[in-house]
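**Q** The structure follows.
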Amino acid sequence: MEGPASPARAPGALPYYVAFSQLLGLIVVAMTGAWLGMYRGGIAWESALQFNVHPLCMIIGLVFLQGDALLVYRVFRNEAKRTTKVLHGLLHVFAFVIALVGLVAVFEHHRKKGYADLYSLHSWCGILVFALFFAQWLVGFSFFLFPGASFSLRSRYRPQHVFFGAAIFLLSVATALLGLKEALLFELGTKYSMFEPEGVLANVLGLLLATFATVILYILTRADWKRPLQAEEQALSMDFKTLTEGDSPSSQ
């Protein structure tokens, strides 16, 4: 009798790309904190610094944690599918909660200062991204974690789930870049063109954000780095294929 199949080995370069993405993500979070601390006075909830909670939370939630959530199926290649699903979903929950705190912070700050809401391109994109993120999580939970969805429905929806997950992540990064530029223009005005230290730091932060997104997207699009099907997943896939071809799965 044959022994159990040995777990598939991760492609050689994958761990290095994942490690590089995490290094970039941590640097982005640290640089965001440094920018807010050095040039915007830091963060606080009950003061004029409440606005600064917004960019930090959005970078942590909708950029760093969302990117990590997308990598779960690449990093945990041989763990049980249920475990990876739960981790994938939980990371999105953490990202959503942190982003929600950031969203509340900016609306509270605007209310206290009497500023207008939702007039800029950044704010429109932000609301769109937040709504899409929440909808994606709800639909994903219904199909992949809630026990009522059939295997056939999951199989049909999976490509859309993967595509919109990556698209929402890229939109999140683009929205963060818009917000970064908007914050610089409001604060620095014409001094932005004079290579002010804050502007240079924020520009480097923007480049690192774009690089982080590029590395995440590259990892996701490498077909040979996809999570291999486990034995039980292969059996379900074969049974579904047999059913769709008009036969019944073998009962032997």
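The backbone N, Cα and C atoms fix where each Cβ goes, glycine too.
Under the heading heme b 1 binding site, Swiss-Prot lists H54, D117, L118, Y119, S120, H122, E182, citing similarity to another entry as support. Swiss-Prot lists R74, K81, H88, H161, K226 with the feature heme b 2 binding site. The L-ascorbate binding site annotation in Swiss-Prot covers K81, K85, R154, and the record cites similarity to another entry as its basis. For 20-221, the entry in Swiss-Prot reads domain 'Cytochrome b561'. N78 to K appears in Swiss-Prot as a published mutagenesis result, with the remark: No effect on heme b binding. The note that Swiss-Prot attaches to the published mutagenesis H92 to Q is: No effect on heme b binding. Decreased oxidoreductase activity. H92 to Y appears in Swiss-Prot as a mutagenesis experiment; the accompanying note says: No effect on heme b binding. Listed in Swiss-Prot is the mutagenesis experiment H161 to Y, annotated as follows: Decreased heme b binding. Loss of oxidoreductase activity.
Distances, neighbours, how buried they are, the whole picture for these features please.
**A** Taking all protein chains in view, 9 other C-beta atoms sit within 10 angstroms of the C-beta of Y119 (heme b 1 binding site).
Of all the Cβ atoms in the protein chains shown, 14 others lie within 10 Å of the Cβ of K226 (heme b 2 binding site). Reduced to three states, the DSSP call for K226 (heme b 2 binding site) is coil.
With a 10 A radius on its CB, R154 (L-ascorbate binding site) counts 14 other CB atoms from all the protein chains.
Confidence over the domain 'Cytochrome b561' (20-221), given as mean pLDDT on the 0 to 100 scale, stands at 96.
For N78 (mutagenesis position), the Cβ neighbour count at a 10 Å cut-off comes to 13, with all displayed protein chains included.
Same-chain residues at least 6 positions away in sequence with a Cβ under 8 Å from that of H92 (mutagenesis position) are, in sequence order, L65, Q66, A69, F133, W137, G140. In the three-state DSSP classification, H92 (mutagenesis position) falls within a helix.
In the three-state DSSP reading, H161 (mutagenesis position) counts as helix.
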**Q** Could you check the binding-site residues D117, E182 and say which one's CB has the most other CB atoms within 10 Å?
**A** E182
**Q** Quick one: give me the count of other CB atoms within 10 A of the CB of K85 (L-ascorbate binding site).
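**A** I get 16 for this one.
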**Q** Around the heme b 2 site recorded as R74, K81, H88, H161, K226, what other same-chain residues have a C-beta within 8 angstroms of the site's C-beta center?
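**A** Residues close to the heme b 2 site, other than R74, K81, H88, H161, K226: V72, Y73, T84, V162, R227.
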